[in-house]
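Worksheet for the structure shown next.
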Amino acid sequence: MSDALDEGLVQRIDARGTIEWSETCYRYTGAHRDALSGEGARRFGGRWNPPLLFPAIYLADSAQACMVEVERAAQAASTTAEKMLEAAYRLHTIDVTDLAVLDLTTPQAREAVGLENDDIYGDDWSGCQAVGHAAWFLHMQGVLVPAAGGVGLVVTAYEQRTRPGQLQLRQSVDLTPALYQELRAT
């Protein structure tokens with residue numbers, strides 16, 4: 001992914017504008033990671049942020065959607081969620097308040113910015129990263145999208161764009177294999 005922006009894409013995203021979004025969200029991290037840091041995504045990149053450009057905090061709109069993301073991470077590491085969670089992980093409950101996000105929850109919204117379902121659910125992140133980069137460039141605070149795992153929504157909050165108090169850590173608990181199974185079943 002190049003650091004260059006596609007001007008046409010920037011204009012299409014700017015024309016869509018943002019919505020204010022508030023929700024209780026969930027995120028899992030390694031036990032010693034900061035729940036409200038997007039540094040890992042900055043270093044390695046994520047679906048909605050290219051590597052080495054800006055930090056992004058990935059949040060699921062339900063505990064079940066978060067557990068699907070745990071499954072996806074385990075599959076990418078060629079293991080099971082239960083085996084992966086034998087290491088120390090934490091599940092964080094985070095309150096999101098009035099985050100100005102690019103809403104890509106409808107097929108029409110995604111089409112308007114040049115994304116297809118394969119971009120959302122597939123393994124090639126380049127289209128999503130280009131959209132995320134443009135949204136960040138426009139000082140949007142994040143993007144709201146269907147979760148790649150097919151359950152719920154994900155909001156990617158751009159850490160440098162959020163204001164104090166917009167992301168509030170409510171609770172952190174150990175994410176054990178037993179808790180994973182309980183939450184995945186709901």
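Just so you know, glycine gets a Cβ as well, placed from its N, Cα and C.
None of the substitutions listed is reflected here, since the structure keeps the original residues.
What Swiss-Prot says about this protein:
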type    : residues      : note
MUTAGEN : ARG27 to Glu  : No longer toxic, does not degrade NAD(+)
MUTAGEN : TYR28 to Ala  : Reduced toxicity
MUTAGEN : ARG47 to Ala  : No longer toxic
MUTAGEN : TYR58 to Ala  : No longer toxic
MUTAGEN : GLU69 to Ala  : Reduced toxicity
MUTAGEN : SER126 to Ala : No change in toxicity
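Structure with Swiss-Prot features highlighted.
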| residue | record | DSSP (3 states) |
| --- | --- | --- |
| ARG27 | mutagenesis position | strand |
| ARG47 | mutagenesis position | coil |
| TYR58 | mutagenesis position | strand |
| GLU69 | mutagenesis position | helix |
| SER126 | mutagenesis position | helix |
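Counting in whole angstrom, GLU69 (mutagenesis position) lies 19 from SER126 (mutagenesis position) by their C-alpha atoms.
Cα-Cα distance from ARG47 (mutagenesis position) to TYR28 (mutagenesis position): 16 Å (rounded to the nearest whole number). Using Cα positions, the member of the mutagenesis positions ARG27, TYR28, SER126 nearest to TYR58 (mutagenesis position) is identified as ARG27. ARG27 (mutagenesis position) and SER126 (mutagenesis position) have their C-alpha atoms 23 Å apart, to the nearest angstrom. Counting only same-chain residues at least 6 apart in sequence, those with a Cβ under 8 Å from the Cβ of TYR28 (mutagenesis position) are CYS66, GLU69, VAL70, TYR89, ARG90, LEU91, HIS92, LEU175.
For SER126 (mutagenesis position), the number of other Cβ atoms no farther than 10 Å from its own Cβ, over all displayed protein chains, is 11. The Cβ neighbour count for GLU69 (mutagenesis position), using a 10 Å radius and every protein chain shown, is 22. Over all protein chains present, the Cβ of ARG47 (mutagenesis position) has 24 other Cβ atoms lying within 10 Å. There are 23 other Cβ atoms within 10 Å of the Cβ belonging to ARG27 (mutagenesis position).
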